[in-house]
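As written in Swiss-Prot, here are the features:
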| type | residues | note |
| --- | --- | --- |
| BINDING | Lys30, Arg44, Tyr56, Tyr142 | substrate binding site |
| BINDING | Asp66, Asp71, Asp103 | Mg(2+) 1 binding site |
| BINDING | Asp71 | Mg(2+) 2 binding site |
| MUTAGEN | Glu21 to Asp | 16% activity |
| MUTAGEN | Lys30 to Arg | 2% activity |
| MUTAGEN | Glu32 to Asp | 6% activity |
| MUTAGEN | Arg44 to Lys | 10% activity |
| MUTAGEN | Tyr56 to Phe | 7% activity |
| MUTAGEN | Asp66 to Glu | 6% activity |
| MUTAGEN | Asp68 to Glu | 1% activity |
| MUTAGEN | Asp71 to Glu | No activity |
| MUTAGEN | Asp98 to Glu | 22% activity |
| MUTAGEN | Asp98 to Val | No activity |
| MUTAGEN | Glu99 to Val | 33% activity |
| MUTAGEN | Asp103 to Val | No activity |
| MUTAGEN | Asp103 to Glu | 3% activity |
| MUTAGEN | Lys105 to Arg | 3% activity |
Amino acid sequence: MSLLNVPAGKDLPEDIYVVIEIPANADPIKYEIDKESGALFVDRFMSTAMFYPCNYGYINHTLSLDGDPVDVLVPTPYPLQPGSVIRCRPVGVLKMTDEAGEDAKLVAVPHSKLSKEYDHIKDVNDLPELLKAQIAHFFEHYKDLEKGKWVKVEGWENAEAAKAEIVASFERAKNK
């Protein structure tokens with residue numbers, strides 16, 4: 001089955017499927033799944049010696065304001081393989097702006113059927129403060145050595161904001 005056929009979720013916006021592009025703690029290589037072919041491409045080698053603090057992927061059949069599917073960070077006890085799909089629950093969103101405009105990153109935790117470890121996390125404020133700081137620090141600095149690129153982290157928003165972003169981006173993609 002092609003990743004292109006993976007639905008956005010089981011019960012939007014509460015129960016989503018995230019297609020993983022970059023595993024947590026991986027080498028500083030940005031991978032992207034081509035949305036037309038489903039192939040995993042090397043997008044670029046990151047200039048900074050940093051790694052993604054969480055698994056990084058997207059929700060199929062969504063369209064964020066930056067023109068791409070909605071980006072999602074997924075903390076897990078182990079790194080996930082690129083191209084894998086994980087069932088999740090959205091808990092928050094990191095609002096940012098970069099050189100191209102608005103760029104939000106959702107945070108979602110594994111669904112209870114996969115692990116009970118995250119059942120107590122209902123909102124981004126339930127995540128460990130250190131993890132939130134690592135995520136914000138990563139995105140504030142991962143483009144530092146790339147000429148003409150920058151990121152400004154604006155802050156965290158709650159689970160309801162994340163769910164609203166999912167619904168809006170799903171509708172945006174449907175109406176495109």
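Each Cβ is built from the backbone N, Cα and C atoms, and glycine gets one as well.
Keep in mind the model shows the original residues, not the substituted ones.
One way to see the shell of the Mg(2+) 1 site is to take the Cβ centroid of Asp66, Asp71, Asp103; the remaining same-chain residues with a Cβ within 8 Å of it are Ser64, Leu65, Asp68, Val70, Met96, Asp98, Glu102, Ala104, Lys105. Here the Cα atom of Asp98 (mutagenesis position) is found 18 Å from that of Glu32 (mutagenesis position). Non-local neighbourhood of Asp103 (mutagenesis position): Ser64, Asp66, Asp71, Met96, Thr97, Val151, each in the same chain, at least six residues away, with C-beta under 8 Å from its C-beta.
Taking a C-beta cut-off of under 8 Å and a sequence gap of six or more, Tyr142 (substrate binding site) has these contacts in its own chain: Met46, Thr48, Met50, Val151. Recorded residues Glu32 (mutagenesis position) and Glu21 (mutagenesis position) have their alpha carbons 6 Å apart, per Cα-Cα distance.
Counting only residues at least six positions away in the same chain, the Cβ atoms of Gly148, Lys149, Trp150 sit under 8 Å from the Cβ of Glu99 (mutagenesis position). Separating the Cα atoms of Lys30 (mutagenesis position) and Arg44 (mutagenesis position) is a whole-number distance of 5 Å. Listed in sequence order, Asp71, Val72, Leu73, Val93, Leu94, Met96, Ile135, Phe139 are the same-chain residues six or more apart from Lys105 (mutagenesis position) with CB atoms under 8 A from its CB. On a Cα basis, Tyr56 (mutagenesis position) lies 15 Å away from Arg44 (mutagenesis position). Sequence-distant neighbours of Glu21 (mutagenesis position) (same chain, six or more apart, CB under 8 Å from its CB) are Tyr31, Glu32, Ile33, Leu40, Tyr56, Gly57, Tyr58, Pro82, listed in sequence order. When Cβ neighbours within 10 Å are tallied across all protein chains shown, the highest count among the mutagenesis positions Lys30, Arg44 belongs to Lys30.
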